[in-house]
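Asks: If you look up Swiss-Prot, you'll see HIS67, HIS97, HIS106 marked as Cu cation A binding site. One entry in Swiss-Prot concerns the natural variant VAL130 to Thr. Its note says: In strain: Sing. Summarising the annotation, Swiss-Prot assigns Cu cation B binding site to HIS278, HIS282, HIS307. One natural variant catalogued in Swiss-Prot, ILE371 to Thr, is accompanied by this note: In strain: Sing. Among the natural variants in Swiss-Prot, LYS424 to Asn has the note: In strain: TS. The residue drawn here is the original one. Swiss-Prot lists LYS450 to Arg among its natural variants, and the accompanying note reads: In strain: TS. One entry in Swiss-Prot concerns the natural variant GLY678 to Arg. Its note says: In strain: TS.
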Amino acid sequence: MSTDIKFAITGVPTPPSSNGAVPLRRELRDLQQNYPEQFNLYLLGLRDFQGLDEAKLDSYYQVAGIHGMPFKPWAGVPSDTDWSQPGSSGFGGYCTHSSILFITWHRPYLALYEQALYASVQAVAQKFPVEGGLRAKYVAAAKDFRAPYFDWASQPPKGTLAFPESLSSRTIQVVDVDGKTKSINNPLHRFTFHPVNPSPGDFSAAWSRYPSTVRYPNRLTGASRDERIAPILANELASLRNNVSLLLLSYKDFDAFSYNRWDPNTNPGDFGSLEDVHNEIHDRTGGNGHMSSLEVSAFDPLFWLHHVNVDRLWSIWQDLNPNSFMTPRPAPYSTFVAQEGESQSKSTPLEPFWDKSAANFWTSEQVKDSITFGYAYPETQKWKYSSVKEYQAAIRKSVTALYGSNVFANFVENVADRTPALKKPQATGEESKSTVSAAAAHAVELSGAKKVAEKVHNVFQHAEEKAQKPVVPVKDTKAESSTAAGMMIGLSIKRPSKLTASPGPIPESLKYLAPDGKYTDWIVNVRAQKHGLGQSFRVIVFLGEFNPDPETWDDEFNCVGRVSVLGRSAETQCGKCRKDNANGLIVSGTVPLTSALLQDIVGGELQSLKPEDVIPHLRANLKWKVALFNGDEYNLEEVPDLKVSVASTEVTIDEEGLPHYSRQYTVYPEITEGKPCGHGPEDHI
């Protein structure tokens, strides 16, 4: 294959250290609070990077365009195909979604982005005045700069939003290169095209209308509505944290962990994947904007923070499972550089990314360790430990600190945050009666969610009672549905001592639900044709009643979680997507249920996590809906190959509170049979 330019992807040049240490990619909020000079350089460097001539090979525009539109070869890989004509060949695009190469392909892609951003940061640092030591300070800070990540699954710092203000604010304060503090257009909020179509037809008519990237754009004006994101992330945070914890601590096979393609042999415990969770964040943060469409998502600055976090989660998982890597599989579709049916393996070239020699393309085997590109993460500083065992124990400790050790500990931490943007008031310390904070009360009034508040008071009051005596079954009194007006989560309000985490692995008031440290864990599995609707859509899962207006679904109290399907139209220029569509590619995802069931238990609506109690409860209360890219409801039974099922497995919690999953799953068609697209006894999982 001929190429015009062999652009070597090196990542950031990193001098070797005596102990193998490399600089860290840091969480965005950590970078902003604890490394202010690097954060300032990040903003200024990104601003300049985004301002580069769009014709420049390593410009922001060109690098983002590798991921989808404008569907042109990058660095001449290949150089002899006219991609302006969608029908000129069967190929299209480099990206490898729903394939075994999904997470490995994105690593050199991120290294290219980081390489270009780093160069911009270094140039900015040199522009500061020498006087007062300002230049020296910023040059020193720039040396170890690495691209940050946004950890969307961890609890936000107290008193802050689930979606950081640094990402949602249209302007932001910086110390500019003249040494003066000023307000600039926030380069983390949007990328402004200059112009939107450097070459005629680079973007479709639908995307050409936007001069800048947008999130949840207003249907009439096209204005970005970033304020929608924080309450949506907050409302489904418990499900998201449980999903990440499940993936990192339960999944042991790389193929199952990494990507979302479904086949008839998929185990009920393997419907989830890192790609599935990745899709959810694209959907939750983009709505009907750029992030929710893979063809244009890389132009949104959030894309890079999101994907660095995906890369981080892979690094964590890979170091916990060093002996598990990809199994060779046939390519499910054709791309610019791969024929359908060709074997994809750890030796498959990750085109268009040339290695450091510029003689060969990177392969998955070569990029397995992030240190290859000169970076690590706070959790993967392996050089600090004397043995693999000690290192892995430290990783697990970090995972449990960020995402919870087990579902019971997670529940105590998440119970007051699962509802939209802290509509649930939290109880105060040692008082015998719960009180509502002014902020939470205001949010409740704004959302009209007084019954939600009453229910959460009951959650705290019931917990100790249920530890002492059996629950008397009561009529379902699910909280009335509501929408969120407030966004603040994690306020510094003490929970009652009865529901705080105890030194043991399971909180005292919940131990009766896991005799001998064992309990039944529940999940909802969803599968559907990826491109069956010709657009992105989401399957939203509820446990209880909800408002029939789809505009409210993201904020519903009884919304448990979602599976997001990032589909494309049959007319897309993306060759692989056309192939996927023609072949009826099916993808899958998982929504954890156990945390929501625990809330119903302490709320007096469910007796235990045992099948004899959960089956009728789910049969009566489990519901799901489909919403399209623009938020409109879509008829469930018209979604090709949509199937929803419920499964469970036994989990044992060890003395340190870590869950050990049996991986033997039972499927319950009696829960979903007869419901629209519900799994029945004769259906294939």
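Just so it is clear, glycine is given a Cβ too, placed from its N, Cα and C backbone atoms.
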Asks: Among the recorded positions HIS67, HIS97, HIS106, VAL130, ILE371, GLY678, whose Cα is within 10 A of the Cα of HIS307 (Cu cation B binding site)?
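Replies: HIS106, listed in sequence order.
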Asks: State the count of C-beta atoms found within 10 angstroms of the C-beta of GLY678 (variant position), not counting that atom itself.
Replies: 19
Asks: State the count of C-beta atoms found within 10 angstroms of the C-beta of HIS97 (Cu cation A binding site), not counting that atom itself.
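Replies: HIS97 (Cu cation A binding site): 27 neighbouring Cβ atoms within 10 Å.
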Asks: Can you figure out which of VAL130, HIS278, HIS282, GLY678 (the recorded positions) comes closest in space to HIS97 (Cu cation A binding site), comparing Cα atoms?
Replies: HIS278
Asks: Name them in sequence order: residues not among HIS67, HIS97, HIS106 whose Cβ is within 8 Å of the mean position of the Cβ atoms defining the Cu cation A site.
Replies: CYS95, THR96, PHE102, TRP105, TYR109, LEU294, ALA298, HIS307
Asks: Under DSSP, is GLY678 (variant position) helix, strand or coil?
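Replies: Reduced to three states, the DSSP call for GLY678 (variant position) is strand.
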Asks: Work through the recorded positions one by one (VAL130, HIS278, GLY678) and name whichever has its CA nearest to the CA of HIS67 (Cu cation A binding site).
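Replies: Checking each of VAL130, HIS278, GLY678 against HIS67 (Cu cation A binding site), the shortest Cα distance is to HIS278.
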Asks: Which residues of the same chain, at least 6 positions away in sequence, have a Cβ lying under 8 Å from the Cβ of HIS106 (Cu cation A binding site)?
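Replies: Looking at Cβ-Cβ distances below 8 Å from HIS106 (Cu cation A binding site), excluding near sequence neighbours, one finds HIS307, VAL310, ASP311.
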Asks: Sequence gap of 6 or more, Cβ distance under 8 Å: name the residues on the same chain that satisfy this around HIS282 (Cu cation B binding site), in order along the sequence.
Replies: MET291, SER292, LEU294, SER297, HIS306, SER564, LEU566
Asks: Return the residues near HIS278 (Cu cation B binding site), defined as same-chain residues 6+ apart in sequence whose C-beta is under 8 angstroms from its C-beta, sorted by sequence, else 'none'.
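Replies: Listed in sequence order: HIS306, HIS307, VAL310.
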